[in-house]
Amino acid sequence: MESKYKEILLLTGLDNITDEELDRFKFFLSDEFNIATGKLHTANRIQVATLMIQNAGAVSAVMKTIRIFQKLNYMLLAKRLQEEKEKVDKQYKSVTKPKPLSQAEMSPAASAAIRNDVAKQRAAPKVSPHVKPEQKQMVAQQESIREGFQKRCLPVMVLKAKKPFTFETQEGKQEMFHATVATEKEFFFVKVFNTLLKDKFIPKRIIIIARYYRHSGFLEVNSASRVLDAESDQKVNVPLNIIRKAGETPKINTLQTQPLGTIVNGLFVVQKVTEKKKNILFDLSDNTGKMEVLGVRNEDTMKCKEGDKVRLTFFTLSKNGEKLQLTSGVHSTIKVIKAKKKT
């Protein structure tokens, strides 16, 4: 499947820009890919694609190319490349998509097996502090988790879970809910597409997630996933700084330094509301800067006025021309919090 990503990187991406546009594209590669400028100076399109893939892998190379195209305002090309990537993503999912759980897999014995796997993971030998830096780096690379379907069990602490809501798909209406979980090292936003699991996602509860998808910035739990209560002796000691970071609203000047595609949750003050035919545009601000939000126009968002606050969940950092923008997606939610009336 990686060959498909290589193909669209070259044929849909780099082959469709002019020599002058390629030079501008190369300007950003040394930072995005950590490629020496000397190697890029005389490189043709095939050589550029090869360097990118060697440095970051085919999938990451495509995603970063989309971001650079957006940064350069090659919006049509960015859109085409994104569409082709999504087609390949769907093909990959259809190949790797796990089958629904059988009765045997849902049995207590299967649950016990998952817990045994977790116990083995916890008992795995750790890297000695006396290991050389080069060896530590190799171990870290071996242990790094790739995006996609994950069989490995993940013990986490639930930090937050929101109410289920309905969203539209080509197959009709479906239900899901958002959650936030954390390990001892990091936190994750989670899309949960099985609302029967809502009683598992209780704040401060330790659970084990298996057969889930890992994406850039979030986890996906669906009907084929397993979510179990951890054993009473299983602990996930989440540091306070991770808990705090998971729940805080990012500052706008921080968002302006993040890569396109970053998932954003938070509470923001509205400075201006502009209604469009199908969408609604909010100008947000905090004490560090300003940013636009493009949301779906509905009864709730149309009630929003200057001075109100909006709580955004699963919005995506994107670009509209030269402006950074937070954009609503199929699984995004927005809640309007009216400002208190002055007495």
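Even glycines carry a Cβ here, placed using N, Cα and C.
Look at Swiss-Prot and you will find 1-87 tagged as domain 'Pyrin'.
Leu14 (mutagenesis position) falls within a helix when secondary structure is assigned with DSSP. If you take the C-beta of Leu14 (mutagenesis position) and look for same-chain residues 6 or more apart in sequence within under 8 angstroms, you find Leu22, Phe25, Arg45, Val48, Ala49, Thr65. One mutagenesis experiment named in Swiss-Prot is Leu14 to Ala, and its note says Fails to activate interleukin-1 beta production.
According to DSSP, Asp23 (mutagenesis position) is assigned to a helical segment. For the mutagenesis experiment Asp23 to Lys, the note given by Swiss-Prot reads: Impaired homooligomerization.
Swiss-Prot documents Ala36 to Arg or Asp as a published mutagenesis change and attaches the note Impaired homooligomerization. According to DSSP, Ala36 (mutagenesis position) sits in a coil region rather than a helix or strand.
Here the residue is the original one, while Swiss-Prot reports the published mutagenesis Thr50 to Ala with the comment Impaired double-stranded DNA (dsDNA)-binding, preventing homooligomerization. Within the same chain, no residue at least six positions away from Thr50 (mutagenesis position) has a Cβ under 8 Å of its Cβ.
Residues near Met75 (mutagenesis position) in space but far in sequence (CB under 8 A, at least 6 apart, same chain), listed by position: Phe69, Gly321. Met75 (mutagenesis position) carries a helical DSSP state (H, G or I). Here the residue is the original one, but Swiss-Prot notes a mutagenesis experiment at this spot, Met75 to Asp: Impaired ability to nucleate with PYCARD/ASC.
Per Swiss-Prot, domain 'HIN-200' is recorded for 138-337, and the stated evidence type is sequence analysis.
Quoted from Swiss-Prot, the note attached to the mutagenesis of Lys163 to Ala states: Impairs DNA binding; when associated with A-160; A-162; A-163; A-198; A-204. Impairs DNA binding; when associated with A-160; A-162; A-163; A-198; A-204; A-244; A-251; A-309; A-311; A-355 and A-337. Counting only same-chain residues at least 6 apart in sequence, those with a Cβ under 8 Å from the Cβ of Lys163 (mutagenesis position) are Phe177.
Annotation of the published mutagenesis Phe167 to Ala in Swiss-Prot: Strongly reduced ability to homooligomerize upon double-stranded DNA (dsDNA)-binding; the original residue is retained in the structure shown. The DSSP secondary structure for Phe167 (mutagenesis position) is strand.
According to DSSP, Lys173 (mutagenesis position) sits within a strand segment. One entry in Swiss-Prot concerns the mutagenesis experiment Lys173 to Ala. Its note says: Impaired double-stranded DNA (dsDNA)-binding, preventing homooligomerization.
Cβ neighbour count for Lys198 (mutagenesis position): 16 (other Cβ atoms within 10 Å of its Cβ, all protein chains included). Looking at Swiss-Prot, the entry for mutagenesis of Lys198 to Ala says: Impairs DNA binding; when associated with A-160; A-162; A-163; A-198; A-204. Impairs DNA binding; when associated with A-160; A-162; A-163; A-198; A-204; A-244; A-251; A-309; A-311; A-355 and A-337.
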Between the Cα atoms of Phe167 (mutagenesis position) and Lys173 (mutagenesis position), what distance do you get, rounded to the nearest Å?
6
Distance [Cα-Cα, Å, rounded] between Asp23 (mutagenesis position) and Lys173 (mutagenesis position):
46
If I restrict to non-local contacts, at least six residues apart, and a C-beta distance under 8 angstroms, what lies near Lys173 (mutagenesis position) in its own chain?
Thr166, Phe167
For Ala36 (mutagenesis position), which residues of its chain lie six or more apart in sequence with Cβ-Cβ distance below 8 Å?
Ser30
